[in-house]
Amino acid sequence: MAGGAFVSEGGGGGRSYEGGVTAFVIMTCIVAAMGGLLFGYDLGISGGVTSMEEFLTKFFPQVESQMKKAKHDTAYCKFDNQMLQLFTSSLYLAALVASFMASVITRKHGRKVSMFIGGLAFLIGALFNAFAVNVSMLIIGRLLLGVGVGFANQSTPVYLSEMAPAKIRGALNIGFQMAITIGILVANLINYGTSKMAQHGWRVSLGLAAVPAVVMVIGSFILPDTPNSMLERGKNEEAKQMLKKIRGADNVDHEFQDLIDAVEAAKKVENPWKNIMESKYRPALIFCSAIPFFQQITGINVIMFYAPVLFKTLGFGDDAALMSAVITGVVNMLSTFVSIYAVDRYGRRLLFLEGGIQMFICQLLVGSFIGARFGTSGTGTLTPATADWILAFICVYVAGFAWSWGPLGWLVPSEICPLEIRPAGQAINVSVNMFFTFLIGQFFLTMLCHMKFGLFYFFASMVAIMTVFIYFLLPETKGVPIEEMGRVWKQHWFWKKYIPEDAIIGGHDDNNTN
């Protein structure tokens, strides 16, 4: 490409800049994406630990007792215990609060500082859990883990979106989701192994959460900060040199000027939380709220949190329940590669819509199989064939999520906010995600006890609603530079009424279309 040239790209009217994909930016994004290991490891570890007999005997003897003595005459209510659910869900309540603190630190001190705080809090929380002697220590550890997750999830997707060139931003950003799936799979494998230990297997499972935390802490020292963040803090020359380095080009004037324009606009914003409520930011506000809500209401964390518990509820043995969780973890990780391949080739909308249809069908089928075997009484049994079918459809469901709502739930909110509201937008994204993750974690086992197999129909109906929402209201953002999202909203049939002309930056583009 000739020096200084830029061309229009499909998928929303944005343009690409000079420079290509460098080994430096790929390595940087890989290290940063390890922040997803924090989230993924915890998602995978808690369900396996809460199904371990030694753990239940020590901390939740009433649950272990009701399982052994079969006090409940329904399989649906076998694990229904609020304190047990609080062990899982408390992390996400802390993450919700931490995400708001992280947004301020991310803006004032850079993305790296937030990533460091996240890793350190997660490390301390892992040690609390590994050496816990009572439920209070467990909950304190989980709250510290939540602070780590809140900071990491607020800063890492923003960091990835700002470092990556627009044409591969989707693939590199999905590295965060890939790290989450790797963390889930590793946690499932560790749970399967530690369940064989005579003693303290649960301590090993919880303590090994320190490993991704150490990676995050070390990575935060190694990584450079983003040009966007440097400009926000007045380091213009350093920002330009970093932009040249990550783009592998000497002439980055057009992109650098757009970044400067965005930073100047951001400096005029004294309160991003107030400004994000303005009408011109309405699309970003809606999607930063709706996408994480819908992501959680798919029911995916029913599988991620409680896979071993769910499979034991349905009559799988201890080994079979843990191995089934490993299988879903493998499917989750491998399916994420589909998204990495497809997101910048076929766009975000196609993956959202296909994944939604796939999840809807699978939720209906799983609910129907469970209803046919257990009915409303919950006193039936699973045949091996039925168990295999349920596991198969859960795997297809997980695959649909893993190449659509899983990675895109983090990617799209991180790429649609202009710089002046980006920390606030990402904080909303993370906090809404964490709030509904908390609700699912805290009340799923109770909902299963009361709604029985109908719970899967409930999740299916939510998937149908969110798929229609995406079809009508989300424009394609493939190949659109972050600072040019105003053009995309301005061209959309519904959102254009909220976007004034002066909200579109980059006036030196001759290829603007209406």
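Backbone N, Cα and C atoms are what each Cβ position is placed from, and that goes for glycine too.
As annotated by Swiss-Prot, beta-D-glucose binding site applies to Gln177, Gln295, Gln296, Asn301, Asn332, Trp410, with the evidence given as experimental evidence. Of all Cβ atoms in the shown protein chains, 27 besides its own fall within 10 Å of the Cβ of Gln177 (mutagenesis position).
One entry in Swiss-Prot concerns the mutagenesis experiment Phe39 to Ala. Its note says: Reduces affinity for glucose 8-fold. Note on Phe39 (mutagenesis position): other Cβ atoms within 10 Å of its Cβ, all shown chains, come to 30.
Leu43 to Ala appears in Swiss-Prot as a mutagenesis experiment; the accompanying note says: Reduces affinity for glucose 150-fold and turns STP10 into a low affinity transporter. Its own atom aside, the Cβ of Leu43 (mutagenesis position) has 28 Cβ atoms within 10 angstroms in the protein chains shown.
Classification of Cys77 (mutagenesis position) by DSSP places it within a helix. For the mutagenesis result Cys77 to Ala, the note given in Swiss-Prot is Increases sensitivity to alkaline pH and can only function fully at acidic pH (pH < 5).
Here Swiss-Prot notes a mutagenesis experiment, Glu162 to Gln, with the remark: Abolishes glucose transport activity; when associated with N-344. Taking a C-beta cut-off of under 8 Å and a sequence gap of six or more, Glu162 (mutagenesis position) has these contacts in its own chain: Arg111, Thr226, Pro227, Asn228, Ser229, Ile482.
Per Swiss-Prot, mutagenesis Gln177 to Ala is noted as: Reduces affinity for glucose 37-fold.
Record note (Swiss-Prot), mutagenesis Ile184 to Ala: Reduces affinity for glucose 3-fold. The unchanged residue is displayed. Long-range Cβ proximity for Ile184 (mutagenesis position), meaning a same-chain Cβ under 8 A and a gap of 6 or more residues, is found for Gly40, Tyr41, Leu43, Gly44, Met304, Gly329, Asn332, Met333.
What Swiss-Prot says about the mutagenesis result for Asp344 to Asn is this: Abolishes glucose transport activity; when associated with Q-162. A helical conformation is recorded for Asp344 (mutagenesis position) in the three-state DSSP classification. A C-beta separation below 8 Å, combined with a sequence spacing of at least six in one chain, links Asp344 (mutagenesis position) to Lys167, Ile168, Arg169, Gly170, Ala171, Lys478, Gly479.
Under its mutagenesis annotations, Swiss-Prot gives Cys449 to Ala the following note: Increases sensitivity to alkaline pH and can only function fully at acidic pH (pH < 5). DSSP assigns Cys449 (mutagenesis position) to a helix.
For the binding-site residues Gln295, Asn332, the ranking by surrounding Cβ atoms (within 10 Å, all protein chains) places Asn332 first. In this entry, beta-D-glucose is bound by Gln177, Gln295, Gln296, Asn301, Asn332, Trp410, whose most widely separated C-alpha atoms sit 16 angstrom apart.
Gln296 (beta-D-glucose binding site) sits 15 Å from Gln177 (mutagenesis position), taking the C-alpha atoms as the reference points.
Among the recorded positions Cys77, Gln295, Asn301, Cys449, not one has a Cα within 10 Å of the Cα of Gln177 (mutagenesis position). Less than 8 angstroms from the CB of Cys77 (mutagenesis position) sit Gly378, Leu448, Cys449, each of them six or more residues away in the same chain.
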